[in-house]
Amino acid sequence: MTEVRRRGRPGQAEPVAQKGAQALERGIAILQYLEKSGGSSSVSDISLNLDLPLSTTFRLLKVLQAADFVYQDSQLGWWHIGLGVFNVGAAYIHNRDVLSVAGPFMRRLMLLSGETVNVAIRNGNEAVLIGQLECKSMVRMCAPLGSRLPLHASGAGKALLYPLAEEELMSIILQTGLQQFTPTTLVDMPTLLKDLEQARELGYTVDKEEHVVGLNCIASAIYDDVGSVVAAISISGPSSRLTEDRFVSQGELVRDTARDISTALGLKAHP
């Protein structure tokens, strides 16, 4: 086994990873204490109640302040929960809101299509599966919740891409590249852009075994009340059942479902 050498005197410093984890735990503890204290507290009270050195507490507060998770009252010097915490919570609530609104429409789509229904959101340069309603068929192909999907090579991923402005779309593709997963993955830029343009016109996109061999998927974008893409809804099934002759009828069904969810989220005019 290769020996790992660390600089400094033996036993003087903890491993970097351990120190980082400890700092994170202490930062979370500070935020939790502020929440229980009604949103604000003095540095001395935080230090006392969390059994932390005053200097350490102040240093952690400054780190949290840089991330906008806390801010300091210039008059009293007390520390308050900041806007960054609200933004994180709002993102969670927003995703949960999409799912709660989408629930009845997902069930209707599952019953009408006979296929498994999925809801995914974009997380950076990936799509993440956050909701699923399995079909009743004995033969079904389902990815577990939390699965990460490539944006360019999955139905949900392409549905999250096609509404984007060209500049943002190109930026994402250049960052992620066009990895090939199956023989039918779209791996050249002109073909992918043409596919996304067609999806934009139709209001839905089709994944023809582009991510998993034997699995087809049809997806459409979901918009919020201001017209921003917040999620994608899709149906997925074995290519032996979700065949090409069903793509148009099922695509329109998925598109109409996405529009109904968008309307329920407050969208007035559909793209």
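Just so you know, glycine gets a Cβ as well, placed from its N, Cα and C.
From a predicted model like this one, the values you see are computed outputs, not experimental measurements.
According to Swiss-Prot:
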| type | residues | note |
| --- | --- | --- |
| DOMAIN | 21-83 | domain 'HTH iclR-type' |
| DOMAIN | 98-267 | domain 'IclR-ED' |
| MUTAGEN | MET141 to Ala | No effect on repressor activity. Loss of glyoxylate-triggered dissociation from DNA |
| MUTAGEN | CYS142 to Trp | Strongly reduced repressor activity. Reduces DNA binding. Prevents assembly into functionally active tetramers |
| BINDING | SER154, GLY155, ALA156, ASP207, CYS217, SER234, ILE235, SER236 | glyoxylate binding site |
| MUTAGEN | LEU215 to Ala | Reduced repressor activity. Loss of glyoxylate-triggered dissociation from DNA |
| MUTAGEN | CYS217 to Ala or Ser | Slightly reduced repressor activity. Loss of glyoxylate-triggered dissociation from DNA |
| MUTAGEN | SER234 to Ala or Asn | Reduced repressor activity. Loss of glyoxylate-triggered dissociation from DNA |
| MUTAGEN | SER236 to Ala or Met | Slightly reduced repressor activity. Loss of glyoxylate-triggered dissociation from DNA |
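Note: the glyoxylate site is recorded as SER154, GLY155, ALA156, ASP207, CYS217, SER234, ILE235, SER236; in the same chain, ASN118, ALA159, ASN216, ILE218, ALA219 also have Cβ atoms within 8 Å of that site's Cβ centroid.
Of all the recorded positions listed here (CYS142, ALA156, LEU215, CYS217, ILE235), it is CYS142 whose C-beta has the fewest other C-beta atoms within 10 angstroms.
Overall, the recorded glyoxylate-binding residues SER154, GLY155, ALA156, ASP207, CYS217, SER234, ILE235, SER236 cover a maximum inter-Cα distance of 11 Å. Proximity to SER234 (mutagenesis position), defined by a C-alpha to C-alpha distance within 10 angstroms, is shown by the following recorded positions from MET141, GLY155, ALA156, CYS217: GLY155, ALA156, CYS217. Note: the domain 'HTH iclR-type' (21-83) comprises 38 helix, 8 strand, 17 coil (DSSP; helix = H, G, I, strand = E, B). Note on proximity: of the mutagenesis positions CYS142, CYS217, SER236, the one nearest SER154 (glyoxylate binding site) is CYS217, by Cα distance. Long-range C-beta contacts of MET141 (mutagenesis position), restricted to its own chain and to partners at least six residues apart, with a cutoff below 8 Å, comprise THR116, VAL212, GLY214, LEU215, SER236, GLY237, PRO238. Here the Cβ of SER154 (glyoxylate binding site) has 33 other Cβ atoms within 10 Å, regardless of which shown protein chain they belong to. Shown are the mutagenesis positions SER234, SER236; of these, the residue with the fewest other Cβ atoms within 10 Å is SER236. Separating the Cα atoms of ASP207 (glyoxylate binding site) and CYS217 (mutagenesis position) is a whole-number distance of 5 Å.
Between the CA atoms of CYS217 (mutagenesis position) and GLY155 (glyoxylate binding site) there is a gap of 5 Å, rounded to the nearest whole number. When other Cβ atoms within 10 Å of the Cβ of GLY155 (glyoxylate binding site) are tallied across all protein chains shown, the result is 31. ALA156 (glyoxylate binding site) sits 14 Å from CYS142 (mutagenesis position), counting Cα to Cα.
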